[in-house]
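This report concerns only the one structure given below.
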Amino acid sequence: MKPEVEQELAHILLTELLAYQFASPVRWIETQDVFLKDFNTERVVEIGPSPTLAGMAQRTLKNKYESYDAALSLHREILCYSKDAKEIYYTPDPSELAAKEEPAKEEAPAPTPAASAPAPAAAAPAPVAAAAPAAAAAEIADEPVKASLLLHVLVAHKLKKSLDSIPMSKTIKDLVGGKSTVQNEILGDLGKEFGTTPEKPEETPLEELAETFQDTFSGALGKQSSSLLSRLISSKMPGGFTITVARKYLQTRWGLPSGRQDGVLLVALSNEPAARLGSEADAKAFLDSMAQKYASIVGVDLSSAASASGAAGAGAAAGAAMIDAGALEEITKDHKVLARQQLQVLARYLKMDLDNGERKFLKEKDTVAELQAQLDYLNAELGEFFVNGVATSFSRKKARTFDSSWNWAKQSLLSLYFEIIHGVLKNVDREVVSEAINIMNRSNDALIKFMEYHISNTDETKGENYQLVKTLGEQLIENCKQVLDVDPVYKDVAKPTGPKTAIDKNGNITYSEEPREKVRKLSQYVQEMALGGPITKESQPTIEEDLTRVYKAISAQADKQDISSSTRVEFEKLYSDLMKFLESSKEIDPSQTTQLAGMDVEDALDKDSTKEVASLPNKSTISKTVSSTIPRETIPFLHLRKKTPAGDWKYDRQLSSLFLDGLEKAAFNGVTFKDKYVLITGAGKGSIGAEVLQGLLQGGAKVVVTTSRFSKQVTDYYQSIYAKYGAKGSTLIVVPFNQGSKQDVEALIEFIYDTEKNGGLGWDLDAIIPFAAIPEQGIELEHIDSKSEFAHRIMLTNILRMMGCVKKQKSARGIETRPAQVILPMSPNHGTFGGDGMYSESKLSLETLFNRWHSESWANQLTVCGAIIGWTRGTGLMSANNIIAEGIEKMGVRTFSQKEMAFNLLGLLTPEVVELCQKSPVMADLNGGLQFVPELKEFTAKLRKELVETSEVRKAVSIETALEHKVVNGNSADAAYAQVEIQPRANIQLDFPELKPYKQVKQIAPAELEGLLDLERVIVVTGFAEVGPWGSARTRWEMEAFGEFSLEGCVEMAWIMGFISYHNGNLKGRPYTGWVDSKTKEPVDDKDVKAKYETSILEHSGIRLIEPELFNGYNPEKKEMIQEVIVEEDLEPFEASKETAEQFKHQHGDKVDIFEIPETGEYSVKLLKGATLYIPKALRFDRLVAGQIPTGWNAKTYGISDDIISQVDPITLFVLVSVVEAFIASGITDPYEMYKYVHVSEVGNCSGSGMGGVSALRGMFKDRFKDEPVQNDILQESFINTMSAWVNMLLISSSGPIKTPVGACATSVESVDIGVETILSGKARICIVGGYDDFQEEGSFEFGNMKATSNTLEEFEHGRTPAEMSRPATTTRNGFMEAQGAGIQIIMQADLALKMGVPIYGIVAMAATATDKIGRSVPAPGKGILTTAREHHSSVKYASPNLNMKYRKRQLVTREAQIKDWVENELEALKLEAEEIPSEDQNEFLLERTREIHNEAESQLRAAQQQWGNDFYKRDPRIAPLRGALATYGLTIDDLGVASFHGTSTKANDKNESATINEMMKHLGRSEGNPVIGVFQKFLTGHPKGAAGAWMMNGALQILNSGIIPGNRNADNVDKILEQFEYVLYPSKTLKTDGVRAVSITSFGFGQKGGQAIVVHPDYLYGAITEDRYNEYVAKVSAREKSAYKFFHNGMIYNKLFVSKEHAPYTDELEEDVYLDPLARVSKDKKSGSLTFNSKNIQSKDSYINANTIETAKMIENMTKEKVSNGGVGVDVELITSINVENDTFIERNFTPQEIEYCSAQPSVQSSFAGTWSAKEAVFKSLGVKSLGGGAALKDIEIVRVNKNAPAVELHGNAKKAAEEAGVTDVKVSISHDDLQAVAVAVSTKK
């Protein structure tokens, strides 16, 4: 047959086949059999877009004809036009053609073996070359890029994955995972690259798709790939490294032709660097690695090319090394000369001096050398330590002011109150008395009211602790009233202590401070000091000795003068009487202690400390002063000296008496320092100065204290001192200061005296205590160095300079009558110890001031008081000597504690001593007799040596004994006694709320609450979570409440931040299960996590300097902006792709030239004069700090896939994690479990955001403008509702309401409000609420422009660290601190929560939002939220009865009785209705009508509960929404314990919010003295905008369930302006209370958004349900907690906390049916174990009519069938809640013992009693006898249950008698009940 005939027949056949297929039924199986079997066709070709029929034919061949073809040796081909064009047209492969041409190219002779030998050396040097050229690599055969590689790269690039992770066997649809937008992007890119695409390419495997493209692919890169490569080169390569350069390098380095270059560049595209490469070398290295990858993909060997290139390069290098340097110089000499001449000519033309810079440089060099020489000289002369030491550190801006004693007084009281209640303080000891004194020192009217409220509301019946706190409180109130107008005093009641050194049997030396036996208080201490000791006794004769000498002299004189015997006798008698008198006289008895008028000598404090507190305000009158007890012959341990004419300072009894009497008064009655202005230096922690500072503040002084180590820790220390001791009127100002700096000394004094207007204090000093010093140890004369000189400068020179500056300031202001008393720190160490540098000289030199006071002109401005400070234990200088202090005291010397020495020094500030100083300088010896110890240094050395020797001997004996013991008893003899250290293990808990015993709940909640509320209208929080700067809600709470992480907190944070991961398997060859370090893979034990990672955790969590890696490289120090510039001259050309070049031309027109580069196909672009450029510039922005999520936080850690992470905005990831954790906190491990209880339409999402996906917005605007790669569907990620959409798509699959609030900073509270409204409206039963917002540079910059945020640079200038830059409510607050994160709560109906058994963290009693007034400022704070306290008062005398819960309960009971009657009537009426229905339909009728009656009864009851329980206050102008919300649960406005403030740390907000809360409380009649405790969470977290209210809500729930109220630890000083708000307390430390009933959360957002929510403790919900229901709920929660705990820990271990859903809980077929059946519920699939909807359960009758309904209908049906013409029927309905099973009298009166036993054993005791009671009532009604009244007992009617038989009736007593009289022979009864009611029907039969 001719070919043309065959072709024509084939055409006809094809046409007929197609016509047959279109026109006839498909009979493809038969058709296949015809051409495969009948005709044995070997080549089948399908004409179509995809191999559909071909695929079927292949399957048919495999299944049916495989053995058939093998038998006949048939080889068949199944081809498709769309993919097998080459095979169909027999097109040869290009590689085959190349292979045929190859032999022709191999005509050149093969290289001989000799070619490998080295070439002979050249006879002469080669010509000099400029550089060694890079040798070209051996070229590799070219091959165009294949479509498969191009397709592979384009898909991988779009999916942001590596080539290895994109299998070519998968389809595009599979790879995108359902992301339609990404799929569309890929298809668009493919169309742009390859032109046309086959039909449905997304469903074709990539390898098949590549083959399809290859047929029409030219091998050249298309538009898309060229554009991507151009972008890669321009954005990631270094400047000048163009695509031409890249191609040239690939050609020369690797010998790759253009096609191969395309392949390498494509591979590079799929491995794009994260950031621009820094240098050309980096770019080449990158290309090298890409070339190797390409070679491995296509199977090319690059080694030969590389070796050829390397060898040639080496040869070139060798040639270059042989160049003659001299010849090169000779050649280039003339060029250099010519260039220099041209340069000089141009300079002369431009009138420039080329040597001017050189001359200036030489001059500057000489100047620098001279300055350096001076510096070197100063360093050599003064020493490095001295030069560095004098650096200035003072700054006015860093001054910290503490003066809010009014607030700390209340805080101290509350702390004391709760410490006693919690048993921390079990009795009133010295510490409590001291705290009482501090409180009295701060007494004011507000404080007294505060105490009166708390003490009057203390319930003594709760236990001894409450009794103690009430007794102490009442005493303290009286004390404060008495001292209300009295100046504060310094009074120390601590027990004086002494040194105690002990050496145990093992030779360990221990030192401790022990109370002194005979000195129990400071008054006795003063007495001890006055008495002195043997060592201080002077060598003066006693009175007796003097009298004896007088007696002897008179006797001798009498003998000479012959005195009469009578006179002698009289004289002898007189002498004898006088001696007797001296012996018995108490006037000079040194052991006699001070006598107090009206007081016992015995220490009252040791007998009864509560009485001591009561006596504190009483001033003691001293009848006999301590000075009168000073022995004549003894010098007191403390005394004043007077200068003798000889210039010595000697003990002066009179002055000392004055001083000691003053100390005594201070010890008994305290001493005030009110209106004293004091400067003190050297008052660091653990110093004498710090104790002096405490006393000054306690006495009401205003003090400036300096510190040389200014830091947050130091300022916190001083703040804690002020908070504890600061009395009313006192002020503490802390400043950085270097006493070694002259500038600092001058600046400090100027700051103190300068006016407030100029930034100074405007003070005039009354006292200066310059105690600053540095230790000098081991420095003898030959080692005097710069440190000694610097110390001398601190301790002498600059003390004098400081005094001089004060004198200068006083003189300048004309202050002549108010001299400042300078307490000079003298020392008894006048070289006694030695080896202390210039310490002794510094102290001795201060004594010159005593003379200069008289000789110079500053006596009117300064007075001098030298204090010789004795041995003071525990200070920085003396702590090493503590162990020998006891030995020193055995010598008779008195050493001192820091408190004792501070007391001594403060005694020098008493008015008596101050007055002495104004007359003449005073020298106070506070040495304790140390100066009387001879050879002190040798003695102390001896003491130390003895201690060490004793220690060593005992240690040796101990070791010897132990060895002997082991020898005798064996090595394991002590094993049983060995100490075993239990290693802690982390156990992260979910912190489900504690569920108290029901009786305890009923003691908390009012009894009337039970059954009062419609629980479907009570909204509860069942779960909450967050992602924030401190990780999760658990870890944030640890840091907020306790200020540190627990072991569990550290483990969780380390896991969150990626420091550790869990390992279960072999590790280094051994099985290991536990945590490992994520980097090293080394095991990490739980106990080591805190020590190993906590520092890093704290550094990279919370509020900190912005970390650029978290924000796309954003560095506020280099905030990027662009500026438009017009090109003034033509620029150098650069390379670009054709497409880019054309775009430049399109924009700039004739201002740009573009030309093609023929070699590469790229374009040269040249910008001409007049073109416009946008040039980046960097701005130094001043907002450098933010609250950032922990570094290392990764959504993948929680189980979120890379696909989702790459697709969504980061804020969406925060939300997804928060929602999952909130569900886990709810005990819900599978969100589909909700659909077991509710319909899919009843789960809503009301979470929202202030700005939404700001990263997406940034991509849309900034990145897109910069033409950076941005996903095409970025728009969808910017929508604020997208986050909620992802939650639904990945987790919950609900079809309920979705509402997206946008309320700026008030979004979260608005979300709660909307969620509550959504549930109350019936649109949902469960809602996800919360808020979220991100931090990005754009928002940060704009907030900064508004001056709303904290200026970091200013904060640094003020010495603030990032952690303390958010300081709500403080004097220095200066703007809010931005943060990022998400917060979520799960809220639902209380009734549903109880049924599900989920934990209930709190009740949302109220949620509201409000706007403000007319204005022009969007962010201005307002008070619109005050409307939640709106309440009409006018002249209404009595409160609304609706506020009385008993009244409301009474109304509800009445209404319940009506409902009961209605149900009974309706059920009885059913009998008549049923008679009208055909008998075959009666059962159905009764079922439906019974259900309707039940529904209506339930509806009526809920309406009644709603009216009298939930909504009684609504629309009542006399009851504020806030008051009504609390009253719903039996609470009053006084029960609102905590207010969580929005507290942004801005001046305006904190004042406005405080005023708003204060006015609410005041208007609603909150009791005076009962402020709400303010919580300011943002001090820790910063301000996350949309998430703010959610985090506050989480914190409020944690407060409710723990009773712990976190303090605002950044509140170093509360603003004075806030003192006016009496109903708010601002604590700075955490308070552990005995319970919090309710918490308010307020939130304010830009745009007139104000919001408030009230959450109430869940105990008040439990009080509203029955005990049975509560116990059932407790069991459910317990089970749920266990499963949630297991799920959570497995999730952490395996990184599976987030488990995304792949499918909805219903099939596509059931989707519409599920939506349309509100009673559709999921059930567990037996095969898969998953929760799904089953078609059997949709529109099922069982889901509407339950078993109880069937039972009730059956009873009614039986009733209708009974023939009761001679009998009676009784129907009774009882609400379950109406039976009070707690009333024992009611139970025993109406139920028999058997009935009680039966009912009590049932799962629902109350329901069983209700059913039994209902049966009794029904029986009575069926008897038809006369009632004995509503109060008649029904015990005579007994309902008997035998086994599981139906209940029977037995009548007794009066009931039996009445039945017999009525002729009743039998009674039958039926009972049914559900959660709402019990129904009983009784039928009686008569004779």
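Using the three backbone atoms N, Cα and C, a Cβ is placed for every residue, glycine included.
Summarising the annotation, Swiss-Prot assigns active site, for beta-ketoacyl synthase activity to His1542 (among others) and lists sequence analysis as the type of evidence. Over all protein chains present, the Cβ of His1542 (active site, for beta-ketoacyl synthase activity) has 31 other Cβ atoms lying within 10 Å.
In this structure, Ser1872 (Mg(2+) binding site) is part of a beta strand by DSSP. Look at Swiss-Prot and you will find Asp1772, Val1773, Glu1774, Ser1872, His1873 tagged as Mg(2+) binding site.
Cβ neighbour count for Tyr1798 (acetyl-CoA binding site) (all protein chains, 10 Å cutoff from its Cβ): 18. The acetyl-CoA binding site feature in Swiss-Prot is assigned to 1772-1774, Tyr1798, Ser1808, 1817-1827, 1841-1844, 1871-1873.
Swiss-Prot lists 145-220 with the feature domain 'Carrier'. Secondary structure counts, DSSP: the domain 'Carrier' (145-220) has 50 helix, 2 strand, 24 coil.
Per Swiss-Prot, mutagenesis Gly1250 to Ser is noted as: Cerulenin-resistance. A sphere of 10 angstroms centred on the C-beta of Gly1250 (mutagenesis position) encloses 28 other C-beta atoms.
In the three-state DSSP assignment, the secondary structure recorded for Val1769 (mutagenesis position) is strand. Under the heading of mutagenesis, Swiss-Prot lists Val1769 to Asp and annotates it as follows: Does not affect oligomerization; when associated with S-1771 and L-1773 or S-1771; L-1773; S-1879 and E-1881.
Cβ contacts within 10 Å of Gly1770 (mutagenesis position), excluding its own Cβ and spanning all protein chains shown: 24. Quoting Swiss-Prot on the mutagenesis of Gly1770 to Asp: Loss of transferase activity.
Mutagenesis annotation in Swiss-Prot: Val1771 to Ser, described as Does not affect oligomerization but lacks transferase activity; when associated with D-1769 and L-1773 or D-1769; L-1773; S-1879 and E-1881; the structure shown retains the original residue. The Cβ of Val1771 (mutagenesis position) has 25 neighbouring Cβ atoms from other residues within 10 Å, across all protein chains displayed.
Counting every protein chain shown, the number of other Cβ atoms lying within 10 Å of the Cβ of Asp1772 (mutagenesis position) is 25. For the mutagenesis experiment Asp1772 to Ser, the note given by Swiss-Prot reads: Loss of transferase activity; when associated with S-1774.
Sequence-distant neighbours of Val1773 (mutagenesis position) (same chain, six or more apart, CB under 8 Å from its CB) are Lys1460, Val1463, Glu1464, Leu1467, Ala1497, Ser1814, Gln1877, Ala1878, Val1879, Ala1880, listed in sequence order. What Swiss-Prot notes for the published mutagenesis of Val1773 to Leu is this: Does not affect oligomerization but lacks transferase activity; when associated with D-1769 and S-1771 or D-1769; S-1771; S-1879 and E-1881.
Quoted from Swiss-Prot, the note attached to the mutagenesis of Glu1774 to Ser states: Loss of transferase activity; when associated with S-1772. In three-state terms derived from DSSP, Glu1774 (mutagenesis position) belongs to an extended strand segment.
Quoted from Swiss-Prot, the note on mutagenesis experiment Arg1841 to Ala is: Loss off transferase activity. In the three-state DSSP scheme, Arg1841 (mutagenesis position) is classed as coil.
According to Swiss-Prot, the mutagenesis experiment Val1879 to Ser carries the annotation: Does not affect oligomerization but lacks transferase activity; when associated with D-1769; S-1771; L-1773 and E-1881. According to DSSP, Val1879 (mutagenesis position) sits within a strand segment.
Among the sequence features in Swiss-Prot, the mutagenesis site Val1881 to Glu is noted as follows: Does not affect oligomerization but lacks transferase activity; when associated with D-1769; S-1771; L-1773 and S-1879.
Among the recorded positions His1542, Ser1827, His1873, not one has its Cα within 10 Å of the Cα of Val1769 (mutagenesis position).
Counting every protein chain shown, the Cβ of Asn1843 (acetyl-CoA binding site) has 4 other Cβ atoms within 10 Å. You'll find the Cα of Arg1841 (mutagenesis position) roughly 26 Å from the Cα of Ser1827 (acetyl-CoA binding site).
For Val1771 (mutagenesis position), the nearest of the recorded positions by C-alpha distance turns out to be Ala1818; the candidates were His1542, Tyr1798, Ala1818, Gly1824, His1873. Within 8 Å of the centroid of the Cβ atoms of Asp1772, Val1773, Glu1774, Ser1872, His1873, where the record puts Mg(2+), the same chain has further Cβ atoms from Ala1810, Gly1811, Ser1814, Ile1871, Gln1877, Ala1878, Val1879, Ala1880. Ranked by how many other Cβ atoms sit within 10 Å of their Cβ, the recorded positions Lys1821, Arg1841, His1873 place Arg1841 at the bottom. Val1769 (mutagenesis position) counts 18 other C-beta atoms within 10 Å of its own C-beta, drawing on all protein chains shown.
In the three-state DSSP reading, Gly1824 (acetyl-CoA binding site) counts as coil.
Across the fold, the C-alpha of Ser1827 (acetyl-CoA binding site) and the C-alpha of Gly1250 (mutagenesis position) stand 68 Å from each other. Summary for the binding-site residues Ser1827, Ser1872: the Cβ-based neighbour count within 10 Å is maximal at Ser1872. Mean pLDDT of the predicted structure over the domain 'Carrier' (145-220): 86. Within the set of recorded positions Gly1250, Gly1770, Asp1772, Ser1872, His1873, the entry lying nearest in space to Lys1821 (acetyl-CoA binding site) is Gly1770 (CA atoms). Spatially close to Gly1824 (acetyl-CoA binding site) yet at least six residues away along the chain are Gly1768, Ala1862, Ser1884, judged by Cβ distances under 8 angstroms.
Distance noted between the C-alpha atoms of Gly1250 (mutagenesis position) and Ala1818 (acetyl-CoA binding site) is 62 Å. When the C-alpha distances from Gly1770 (mutagenesis position) to the recorded positions His1542, Tyr1798, Ala1818, Ser1872, His1873 are tabulated, the minimum falls on Ala1818.
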